[in-house]
Amino acid sequence: MCGRTSCHLPRDVLTRACAYQDRRGQQRLPEWRDPDKYCPSYNKSPQSNSPVLLSRLHFEKDADSSERIIAPMRWGLVPSWFKESDPSKLQFNTTNCRSDTVMEKRSFKVPLGKGRRCVVLADGFYEWQRCQGTNQRQPYFIYFPQIKTEKSGSIGAADSPENWEKVWDNWRLLTMAGIFDCWEPPEGGDVLYSYTIITVDSCKGLSDIHHRMPAILDGEEAVSKWLDFGEVSTQEALKLIHPTENITFHAVSSVVNNSRNNTPECLAPVDLVVKKELRASGSSQRMLQWLATKSPKKEDSKTPQKEESDVPQWSSQFLQKSPLPTKRGTAGLLEQWLKREKEEEPVAKRPYSQ
C-alpha cells in the first residue's frame, strides 16, 4: 500500500522537474491549475493535497492530449456519484486502489473508463515494516535510484525551451499511476478533484517491508502512455501497471510516524545497527538545504523567495548509478551524503520540529 509520501519541492522547481516532450517533439513545461492549493511537504498523508500530472484534454476539448497540466488534488478519491455534502463522510477508504480489482469497483471503474488517469508526483513514499515479535514498526523511505546523467548547467540557466530538460540534473521524482475523479457538492460550490494511487504486489526487493507497493511508472514513455487517454485505451494503459524492481530505499527515523512532523529529518537515513540517526556533517547539511530549497509551507509574503539560480545542485561526485538494493537498509544516495566528511567537519545540529 502507500499511505505517506514526500513532495517538498517549491512550485517552480517542481515544474522544471516535470519537463517533457509533447507529441511534436517540442520541449515543454507543464502548466499549473489551482497552483495556490499546492503545499510542499516532507510528510504528506491522505486528505492532503498533492501534485498530479494529467492531460490538458481533461480541461480543454480541443487540446492535444499529450500536453500536460499539474494540479494539486486531494489524496483519497471521492466518487462523482457520492451524494453527501461532506466528502469526509465517505465510508470506505480510497487512498489506494488494488490493480486486481480496479475494474470491479464502481468508485474506480467509472472514472477509469472516462480516461481519468493521472500521475502522482513525489520525492518518494514511506512504508512501515512490522518488527518481528514486537508491536513496533520501522519506517523506510522508498524512491527511484538516482543516476548521474549527461545534463549540465543550473536551474537558473533554463532560459529557453531547449534548455529546460538539459539543466534538470537533480532528484528524479517518483511517478505513480493514479486515477482521479471530479465531485460536485450537491448544494453547489467548487468541484473537488481527488485521486487514488493504484497498488500492485510488491517487487522482490520490497517484499520484506510490505506485500504491496504503488504502481510506479518507470520512464517517460510509461508516463506519457498512462496520461494520454486520447490515444491510449484503458486496456492498453493497464498493461503498464505492474511491480518494478527499479527502486531503492533506506530506513528513516520514527519522526515520520507523526504526519505533523514536516522537516528534512523525515527523509534522513538512520543506522539500524546502532539505532540512532546519522549525524549531519557539513556536506549533508548542504544536501538537506537542497531538500529544503524552500520551507515546505504555502508561500509566505513575509519571507523573500529564493532565486532559482540559488537552488543548490547535486554534486556530480555523488550522482552515481545506484545499484538495486540487495539487502534491507541500503541508503543509497542520501546515505552517501549524510556519511561523507562525518569525521572531517564539525557536527551540525539536525533540523527538527514537532
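Using N, Cα and C of the backbone, Cβ positions are placed for all residues, glycine too.
Values in this document were obtained by computation on a predicted structure and should not be read as measured data.
Pulled from Swiss-Prot, these are the features on record:
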type     : residues      : note
MUTAGEN  : Cys2 to Ala   : Cells are hypersensitive to ionizing radiations. Abolished ability to form a covalent cross-link with DNA. Does not affect single-stranded DNA (ssDNA)-binding. Does not affect ability to promote class switch recombination (CSR) in B-cells
ACT_SITE : Cys2          : active site, nucleophile
MUTAGEN  : Arg4 to Ala   : Strongly reduced binding to single-stranded DNA
MUTAGEN  : Trp81 to Glu  : Strongly reduced binding to single-stranded DNA
MUTAGEN  : Arg98 to Ala  : Cells are hypersensitive to ionizing radiations. Abolished ability to form a covalent cross-link with DNA. Abolished binding to single-stranded DNA (ssDNA)
MUTAGEN  : Glu127 to Gln : Abolished ability to mediate self-reversal of covalent cross-link with DNA in presence of doule-stranded DNA
MUTAGEN  : Glu127 to Ala : Abolished ability to mediate self-reversal of covalent cross-link with DNA in presence of doule-stranded DNA
ACT_SITE : Glu127        : active site
MUTAGEN  : His210 to Ala : Decreased ability to mediate self-reversal of covalent cross-link with DNA in presence of doule-stranded DNA
MUTAGEN  : Arg212 to Ala : Abolished ability to bind DNA and abolished ability to promote class switch recombination (CSR) in B-cells
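If you take the CA of Arg4 (mutagenesis position) and look 10 A around it, you hit none of the mutagenesis positions from Trp81, His210, Arg212. Rounded to a whole number, the distance between the Cα atoms of Arg98 (mutagenesis position) and Trp81 (mutagenesis position) is 20 Å. Taking the C-alpha positions, the distance from Arg98 (mutagenesis position) to Cys2 (mutagenesis position) comes to 11 Å. Comparing local CB density within 10 A for the mutagenesis positions Arg4, Arg98, His210, Arg212, the maximum falls on Arg4. Just so you know, the Cβ of Trp81 (mutagenesis position) picks up 10 other Cβ atoms within 10 Å once every protein chain is counted. Cα of Glu127 (mutagenesis position) to Cα of Arg212 (mutagenesis position): a span of 10 Å. Long-range Cβ contacts of Cys2 (mutagenesis position) within its own chain (separation 6+, distance under 8 Å): Thr95, Asn96, Phe125, Glu127, Met176, Ile197, Thr199, Arg212, Met213, Pro214.
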